[in-house]
Each structure stands twice: as C-alpha cells, then as structure tokens.
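First the structure, in the form of structure tokens, and then the observations on it.
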Amino acid sequence: MSFKTLSALALALGAAVQFASAAVPLVQKRATCDDGRTTANAACCILFPILDDIQENLFDGAQCGEEVHESLRLTFHDAIGFSPTLGGGGADGSIIAFDTIETNFPANAGIDEIVSAQKPFVAKHNISAGDFIQFAGAVGVSNCPGGVRIPFFLGRPDAVAASPDHLVPEPFDSVDSILARMGDAGFSPVEVVWLLASHSIAAADKVDPSIPGTPFDSTPGVFDSQFFIETQLKGRLFPGTADNKGEAQSPLQGEIRLQSDHLLARDPQTACEWQSMVNNQPKIQNRFAATMSKMALLGQDKTKLIDCSDVIPTPPALVGAAHLPAGFSLSDVEQACAATPFPALTADPGPVTSVPPVPGS
C-alpha cells in the first residue's frame with residue numbers, strides 16, 4: 001500500500017471516529033449518595049440531609065411561609081454587606097457569625113429572629129454559615145408556586161469579620177441613594193428591579209410594628225408578578241398607623257408598601273423595567289435566578305466553589321394569572337413608563353378585599 005493510500009485511509013478513519021463521537025452524546029457522570037439520591041458532584045451529597053432537615057423543621061414541611069420570606073431576606077442582608085471601598089465579606093455568613101454586631105444595625109431590624117432560627121442548623125451540620133444562608137434561601141424559594149431554582153455553590157469559608165454598618169439600603173432611602181449603594185456592590189439599576197422580585201414573597205414586621213407580617217402584595221405565598229402590578233396602583237390608605245418612616249400609602253387593606261418600592265416603580269431610571277415584569281413570569285424567573293446567583297457570590301471566588309445547583313428542588317408550577325385586585329381598573333395604575341403601554345389586565349370579580357397577614361408572623 002502506497003504512503004498516499006495509507007494517508008487517505010487514516011484521514012477517512014479519523015473522520016469516521018470524529019463523526020461517531022459527535023453523533024453519540026456524552027453520558028454525564030453522576031455521584032450516588034448514601035441515601036440513593038444523585039448529584040453531579042459527590043461533594044454535594046452533604047446537602048441532602050440538610051435539605052431534608054430544613055424542609056421539615058425550618059420551613060414547616062416545605063411550605064412557602066414566614067420562614068421562607070425571612071430566609072430570603074437574610075440572603076440579601078448578609079450578601080450586600082460588601083463594598084470595594086468600605087469593606088465587608090459579602091455572602092460570607094458574617095450576619096450569623098457576628099450576629100451580636102450585625103443584627104443591631106438599624107437596617108437589620110427584626111432579622112435576629114431568622115438568625116436565631118438558622119444558627120442551630122449551622123451548628124448541627126457540616127456547613128459554613130455563608131453556605132447555609134444561601135442554601136436555605138434557594139431551597140425556600142423553591143417551595144413557592146412559580147418559584148425558581150436559584151443556582152447554589154458550596155464551599156464558602158467562614159467569615160473573619162463583621163460587615164460594616166450602613167451597607168444595607170433602607171426603605172426610606174432615595175432612589176439615587178439605593179442605586180448608588182447597589183452600584184457600588186456591582187448591580188445595575190435593572191438588576192435592582194430584578195432582585196426586588198423577592199418582594200413577591202415577602203412581608204414587613206418593623207416598618208409598622210403595629211401590623212407585623214404584613215405582605216407587600218396580595219399573593220405572598222406565590223412567586224408571581226402581583227408585586228410589580230400592585231406597587232403601580234394608586235395608594236389609598238395605610239394598613240396600620242400613618243407616618244411610619246419608609247412607608248407609602250398602599251392600594252389594599254392588609255398590604256404594606258415600602259416608600260422605596262413606590263419610588264422605584266415610578267423613577268425614570270427603573271420604571272420601564274419595573275413595568276416589563278408585569279405578567280411576564282418567565283422574565284421574572286430567569287432574571288431573578290441570575291441576579292440572586294450573582295448576589296450569592298459577592299465576596300467569593302467562584303472558581304473555588306462547587307456547583308451544587310441540582311440539589312435545589314424543582315418549584316411547584318405557578319397558580320393563577322396576573323390580574324388587578326378586585327375593585328380596581330387600569331385607571332388606577334400610575335403608569336410611569338411612557339415607552340410602552342401598560343399590559344392589559346382584568347380585575348378579579350367582586351368588591352375590594354383585604355389581604356391577610358402572612359401565617360406564622
């Protein structure tokens with residue numbers, strides 16, 4: 001056989017092997033944990049017992065209730081303690097490790113309760129406080145209908161110092177002040193809007209202490225766009241007492257509106273992005289998951305962490321559709337985005353109703 005013929009045969013065999021490799025999909029290897037569950041990385045197996053424990057004993061049997069709301073709040077209050085100029089370790093668990101310092105910051109009012117609830121789980125399991133806070137937040141959101149699987153990375157080292165004070169935005173701060181603080185931490189104005197999808201499953205205890213557990217929208221147990229709709233409605237009342245710092249009038253009895261949410265929904269820097277979230281569940285889910293993942297990595301070296309995102313449960317499907325509350329019409333919308341029309345929504349039938357407090361608050 002001539003060298004020319006041999007070369008041609010080798011090329012043909014190489015092409016055939018290459019074609020076969022392309023045609024046969026690679027089989028992704030998965031680790032089987034002691035309890036039979038599988039994950040992409042064996043190091044993630046330690047999370048399954050923690051998952052079972054918090055679903056049963058922190059989240060009351062995998063509910064989307066008060067402890068989920070507070071755990072999600074804690075992810076932000078821990079992570080946003082980060083500034084390239086002012087210091088802070090970001091998502092490092094310092095709010096638990098140095099709780100006697102950080103829970104006394106004015107912006108962290110009331111957060112001592114969820115810190116106290118989570119500390120025994122951190123002590124019980126082989127996990128750092130920084131990892132536990134972000135893991136619990138991601139698991140909690142997955143309990144909510146319409147929720148998302150927030151990516152989770154394992155391996156944050158223990159915090160070495162408390163966060164500086166004054167890094168958590170307050171509800172009475174101006175839009176410019178909030179965007180400046182968030183910009184310092186690496187977030188654009190639109191990412192601030194995306195993060196605020198968290199208020200779809202949130203409530204306030206301390207803005208008006210007379211009405212603890214008052215939600216920010218009418219569906220606090222569902223991760224949906226009602227928060228973005230209802231913050232654009234004309235305010236009619238204060239659900240409790242008036243003249244509370246950081247509170248604006250709400251459209252519904254039993255629903256509280258933060259002054260910061262009211263202003264961000266109407267500010268030229270954020271209004272159109274805010275409106276774009278209305279009745280756009282895929283966008284809310286995708287943007288929130290991506291931005292929460294970014295926040296959860298503040299102050300961390302991602303290359304040193306392990307991707308354990310597949311441990312996070314799949315959330316229940318969204319129930320219900322975007323709507324105006326009963327008794328409201330599109331004329332009640334204070335539209336601040338001139339670039340696009342406000343989405344066409346219908347109102348629930350019946351008279352105006354009130355929103356009950358979040359159970360367990």
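Every residue, even glycine, has its Cβ placed from backbone N, Cα and C.
In this structure the noted substitutions are not present, so the sites keep their original residues.
As written in Swiss-Prot, here are the features:
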type	residues	note
BINDING	GLU66, GLU70, ASP205	Mn(2+) binding site
BINDING	ASP78, GLY90, ASP92, SER94	Ca(2+) 1 binding site
MUTAGEN	PRO106 to His	Minor effects on activity
MUTAGEN	TRP194 to His or Ser	Complete loss of activity toward veratryl alcohol and reactive black 5. No effect on manganese oxidation
ACT_SITE	TRP194	active site, tryptophan radical intermediate
BINDING	HIS199, ALA203, ALA204, ASP205, LYS206, VAL207	heme b binding site
MUTAGEN	ASP205 to Ala	Complete loss of oxidation activity toward manganese
MUTAGEN	HIS262 to Phe	Minor effects on activity
Other same-chain residues whose Cβ falls within 8 Å of the Cβ centroid of ASP78, GLY90, ASP92, SER94, the recorded Ca(2+) 1 site, in sequence order: ALA79, GLY81, PHE82, GLY88, GLY89, ALA91, GLY93, ILE95, GLY130, ALA159, SER163, LEU298, GLY299
Binding-site residues compared (ALA204, VAL207) - the one with the fewest other Cβ atoms within 10 Å: VAL207
Using Cα positions only, nearest of the binding-site residues to VAL207 (heme b binding site) (ASP78, GLY90, ASP92): ASP78
Secondary structure at ALA203 (heme b binding site), reduced by DSSP to three states: strand
Top Cα neighbour of GLY90 (Ca(2+) 1 binding site) in the set of recorded positions PRO106, ASP205, LYS206, HIS262: PRO106
Neighbour-count leader, CB within 10 A, recorded positions: GLY90, PRO106: GLY90
SER94 (Ca(2+) 1 binding site): tally of other CB atoms within 10 A of its CB: 26
Candidates GLU66, SER94, PRO106, TRP194 (recorded positions) - the one closest to ALA204 (heme b binding site) by CA: GLU66
Where GLU70 (Mn(2+) binding site) falls in three-state DSSP terms: helix
HIS199, ALA203, ALA204, ASP205, LYS206, VAL207 excluded, remaining Cβ within 8 Å of their centroid (heme b): GLY110, ALA202, PRO212, GLY213, THR214, PHE216, ILE256, LEU258
Fewest Cβ neighbours within 10 Å, where candidates are the recorded positions HIS199, HIS262: HIS262
